[in-house]
Amino acid sequence: MPTVDDILEQVGHFHFFQKQTFFLLALISAAFTPIYVGIVFLGFTPDHRCRSPGVAELSQRCGWSPGEELNYTVPGLGAADGAFARQCMRYEVDWNQSSPGCVDPLASLAPNRSHLPLGPCQHGWVYDTPGSSIVTEFNLVCARSWMLDLFQSAVNIGFFIGSVGIGYLADRFGRKLCLLVTILINAAAGVLMAVSPNYTWMLIFRLIQGLVSKAGWLIGYILITEFVGLNYRRTVGILYQVAFTVGLLVLAGVAYALPRWRWLQLTVTLPYFCFLLYYWCIPESPRWLISQNKNAKAMRIMEHIAKKNGKSLPVSLQSLRAAEDVGEKLNPSFLDLVRTPQIRKHTCILMYNWFTSSVLYQGLIMHLGLAGGDIYLDFFYSALVEFPAAFLIIATIDRVGRRYPWAVSNMVAGAACLASVFVPDDLQGLRITVACLGRMGITMAYEMVCLVNAELYPTFIRNLGVLVCSSLCDVGGIVTPFLVYRLTAIWLQLPLVVFAVVGLVAGGLVLMLPETKGRTLPETIEEAENLQRPRKNREKVIYVHVRKADGPLT
């Protein structure tokens, strides 16, 4: 009996139905962007200072300019290490009772300001921004700044749990059902987050979004690759990630137009309600139906695909079977990922690369909000370079191979991070160029690890290997907010130094992996172990063995 791939040979690998389905699912990929990196705008931390009762009235009475008000009433101005004092401390002065003058009002209290006692902010903060973010609304600064780290870590914890749990449910109950359920929950949680009355509820709804959003993105990825023919799977997989990049560009524009975080959150959530219409637009995966022995339903869907593509099914292709032959089933085990030396090495290197790809990708985006430039333009420019990154991958993986482009992309990302440390702030053009190179490098590395991970494991542990290794991506996402925001409190460029080290190490480790270009996917542990061996040498061994076997006959 024919397989799905056999029927797609007749009805079209990537014709009208597949293009329509790809467009619809690509919208989900683009809509996932605000959840993954929306922290840049939702959690933007503007310059701030303690709110001191009486200062505003005194400033108005004396006719101070904004600069004079800061100079007279805020500690730490001009000091190299005065950021903490300027943003988190205040003079312990009762501005309403001390009757200060308008010229150097603190001079009557102490001849030297350094002798005046300082205390923590007690009446909130004043933020230098026309809009709002979760930071400004819930005062997530100074002693409460860790709560911003937790906000982003919560969504990554959700990614970690949801990808495993909902991934299992999608294999058990079907792609379409799980996709629609994740869309509905995501839409509801996003709206509830936009109207959250306090930080705790906002955190809970963000965690719920994390539980379902990445899983929904992955289900969309699986669906489109299962609807197209074999020769198009790699291309549509990369283009599905390009749709995520389009979402980055749209997010920058929407965030610029809507500087208030609640309206921004509501706006980027509303498209998910439209995605519920996919119930009538996208069928279940025929490959999944066959795996569940629902061949009749799978055949009806293939007939629907043929009709959409303007084709007709030959009489000889009126039944379906699974692509895999029925035989002895091997039960995968976590120990299989570390039992043999080569697979153990592959597992360790892949886990590290998933972790570093997540840390560098999310970390570079988060660092944009702290670098002091135009956050909207910097975000937009850095997103643009993801397009050439995707097309470079398509152009090189089947010509040059996987290993060298992957290693170089990691090293470029690491070197760009290190170079950024030494670029002066006044060279804005050079700073943006270096940042874009780093972003392009880590984008290529991210997409390459997705591709190569599946090519290094034998069939019976391939899904398990991808699942376990890619889980380190979410662990990296959990760690990254604390890494970025805590290290910048020590030195603004310190996260870039850390990114440079882990990126360069990742590039070196990739060179220890085998090249998988032109190789069939390994079916057994033995074949996976022999991937490191050059094919030419392997042919020589077979040749010698045959000569020895023929020897006694001559």
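The backbone N, Cα and C atoms fix where each Cβ goes, and this holds for glycine too.
Here the original residues are kept at every noted site.
Cβ neighbours within 10 Å of Asn71 (mutagenesis position), excluding its own Cβ and spanning all shown chains: 13. A mutagenesis experiment is reported in Swiss-Prot for this position, Asn71 to Gln, and the note states: Higher affinity for TEA. Loss of plasma membrane localization; when associated with Q-76. Loss of plasma membrane localization; when associated with Q-112. Loss of plasma membrane localization; when associated with Q-76 and Q-112.
Looking at Swiss-Prot, you'll find the mutagenesis Asn96 to Gln noted as follows: Higher affinity for TEA and lower Vmax. When other Cβ atoms within 10 Å of the Cβ of Asn96 (mutagenesis position) are tallied across all protein chains shown, the result is 12.
A sphere of 10 angstroms centred on the C-beta of Asn112 (mutagenesis position) encloses 8 other C-beta atoms. According to Swiss-Prot, the experimentally introduced change Asn112 to Gln is described as follows: Higher affinity for TEA, lower Vmax and loss of plasma membrane localization.
Classification of Asn71 (mutagenesis position) by DSSP places it within a helix.
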